[in-house]
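Student: Submitted below is the structure of interest, expressed as structure tokens.
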Amino acid sequence: MTLDMDAVLSDFVRSTGAEPGLARDLLEGKNWDVSAALSDFEQLRQVHAGNLSPPFSGGSTCPKTPEKGGSDREPTRPSRPILQRQDDVIQEKRLSRGISHASSSIVSLARSHVSSNGGGGGSSEHPLEMPICAFQLPDLTVYKEDFRSFIERDLIEQSMLVALEQAGRLNWWVSMDSTCQRLLPLATTGDGNCLLHAASLGMWGFHDRDLVLRKALYALMEKGVEKEALRRRWRWQQTQQNKESGLVYTEDEWQKEWNELIKLASSEPRMHLGSNGASGGGVESSEEPVYESLEEFHVFVLAHVLKRPIVVVADTMLRDSGGEAFAPIPFGGIYLPLEVPASQCHRSPLVLAYDQAHFSALVSMEQKESAKEQAVIPLTDSEHKLLPLHFAVDPGKGWEWGKDDNDNVRLASIILSLEVKLHLLHSYMNVKWIPLSSDSQAPLAQPESPTASAGDEPRSTPESGESDKESVGSSSLGNEGSRRKEKSKRDREKDKKRADSVANKLGSFGKTLGSKLKKNMGGLMHSKGPKPGGLGSGSGISSGTETLEKKKKNNTLKSWKGGKEEAAGDGPVSEKPPSESVGNGGSKYSQEVMQSLSTMRIAMQGEGKYIFVGTLKMGHRHQYQEEMIQRYLADAEERFLAEQKQKEVERKIMNGGLVSGPPPAKKPEPDGGEDQPSDSPAEPKAMAFSTAYPGGFTIPRPSGGGVHCQEPRRQLAGGPCVGGLPSYATFPRQYPGRPYPHQDNIPALEPGKDGVHRGALLPPQFRVADSYSNGYREPPEPDGWAGAPRGLPPTQTKCKQPNCSFYGHPETNNLCSCCYREELRRREREPGGELLAHRF
């Protein structure tokens, strides 16, 4: 900050007693207009005094002022002029999108309220005492179609939604049971802190801008009482992964790895992006901080910070540009706060989505009074296989690393069986089985890697996954043939997991490596083992055993349906506890756990009539959330009306003032012109459901764009899928909007009826699909293009601006792109021609 701004901030803090962080937020929200910020401060204190504890109750050396003592401070208000600099404009832009950005002052009070509830990271207590909160979107179905589409593309991470739904990972349960609510990913800033942003959005509705969660995460890893237990769980899982790839760490290397994990969680920025970098909210900024990206272990630690389970919905494989899977994605699954007693934890899980190296919060939408839909999150995939339970094994303080790791007896004593995992889920969450109608069927998930089955965690503990399969495939009578079959199956699984682990370690090198890996290890990659249910190739003895067990379980399901839950739940397992499922210690689990085990086994054999889900508790909104949403909706309506007005102005410029008739470039559309024109009300909806995803970075804003360039921050760059590309293909990173106003009239890039590729007829500045692909780069300037006239459309002529040597086009009134932009700017400065005041 400059000296003047320091002085303004000091005066504001001295006159109000506000915390410096809150004072800065208020001043920045009003462009450093002190009078306006003071007015905001007084209004908020009076409105929210009964609901929010004063955010400046501690940590400030300035005396507190009475709640309604605004008149006492009136004479001390500074009479400085409004100060503004480029950084403040950037901050204002950054706070101009999304529900939490509608009123920075309200959110600042709420953030301060949250942070004031936290304790010291080094105390015996948890860094934060979290109330049970779950944010819900307002009911958008009450609004008109065009306005609803505008809000959806502003608030919802459309590309992530489409990608995960098409991959069969998200909302597949809605198609199986219409009483379940759809979950939607909220648009989240991609600055390296997206995990904590997503968690904060999912609970409170605003980003973790003050890094409250990140600081708590770091404190718990560095000096929390659970530090050593968390480290053992991490080292155990990492050791199993290292075994698969043949890696052996020394003690120094283990310490270095652990220190690196802690360092990643630090709240210190990694770097500052330049003017062409990707920053939160799509704003070019030289001061926007970027933080280190976090790993799956940090999700596990976050569950302990929040004292609540976390469920991450993600695809299981990373795919190259051709849709080929070449590396596993380890994030998907369940993270339980296992080092906190279940009685002290919230039982409603926080649900996050992960796609293309980016986290988002998954939230439901408010319902009408008459609606009976329930908010749930399945704990299995669409094939009824239990999701990975991450970092569930703690070998204990007495574990001798390097020695006990190779002792099969010791290993067998700590591997978790399916029964143990179900017991943990019942302990930490409110779970239930949702019955399905006879004709319902889950959409198939995307094809896995040639190695892994749908729910297997490629980087999770191999023994844990094998234990699941063992519990399902083995008879309750402990048949020897079944055990032999399981041993041979484990050998095959080990070979497959080895290939997966190698792909995981090296997969980031891209498509070429993935192709070579699969080519050179084809024997391993394509030798698929039996399904997780244990059905498939095997000895005659095991087949007979499976048939017997299958019949018994069918009877179990029928009796449960008839209401005899107690007898049916204990039936198949009460004859003899499953001794081959090690890790249960011989203890008998509750009736509910045994019922879940029986139903899970049946479901995993392809006869599932139920979905195993955790219930999501949706509490009442806090008053600050209600006001935050109402202000956002009012702000969104303003922007929507301004956008409609701008489209009308552009249409007049294009059709009335500059172009005498329909643009000739629109004529050769091969599909009968199915696309809507740019001013059609259907456009927001079409843009809202694009595919692919630009990753965890923000796409730079092209210069000179009008409101049509102001698409949501993480909108799809590549547009809808065309040609024969699969829906999960990764597209080049491009800006989603139209970089120049004339791009509305670009012909389709598919070959026309005459076989000529229409995009090839256009000069480079008019080619959208292949004009630029790097998300960090501004679109290339077209002004220097000087192609030969023989390649131009017949109507293209020299720019009509005197002394300009470039070519124009009828759609730009025969002006080159540079002169055309200058003409638009000139028109905007005329009365009635101003553009939107809001910029994303």
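These residue numbers are counts, starting from 1, taken along the chain as shown.
Every residue, even glycine, has its Cβ placed from backbone N, Cα and C.
Quick paste from Swiss-Prot:
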{"type": "DOMAIN", "residues": "183-365", "note": "domain 'OTU'"}
{"type": "ACT_SITE", "residues": "D191", "note": "active site"}
{"type": "MUTAGEN", "residues": "C194 to S", "note": "Loss of deubiquitinating activity; when associated with R-358"}
{"type": "ACT_SITE", "residues": "C194", "note": "active site, nucleophile"}
{"type": "MUTAGEN", "residues": "H358 to R", "note": "Loss of deubiquitinating activity; when associated with S-194"}
{"type": "ACT_SITE", "residues": "H358", "note": "active site, proton acceptor"}
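Quick one: where do these features end up spatially?
Tutor: Other C-beta atoms found within 10 angstroms of the C-beta of D191 (active site) number 24, with every protein chain shown included.
Under DSSP, C194 (mutagenesis position) is assigned to a helix (H, G or I) in the three-state scheme.
Within 10 Å of the C-beta atom of C194 (mutagenesis position) sit 26 other C-beta atoms, taking all shown protein chains into account.
The number of other CB atoms found within 10 A of the CB of H358 (mutagenesis position), across every protein chain shown, is 25. A coil conformation is recorded for H358 (mutagenesis position) in the three-state DSSP classification, outside any helix or strand.
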Student: Please report how many Å separate the Cα atom of D191 (active site) from that of H358 (mutagenesis position), as a whole number.
Tutor: 10
Student: Looking at the domain 'OTU' (183-365) alone, can you tell me the average pLDDT?
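Tutor: So the average pLDDT across the domain 'OTU' (183-365) works out to 87.
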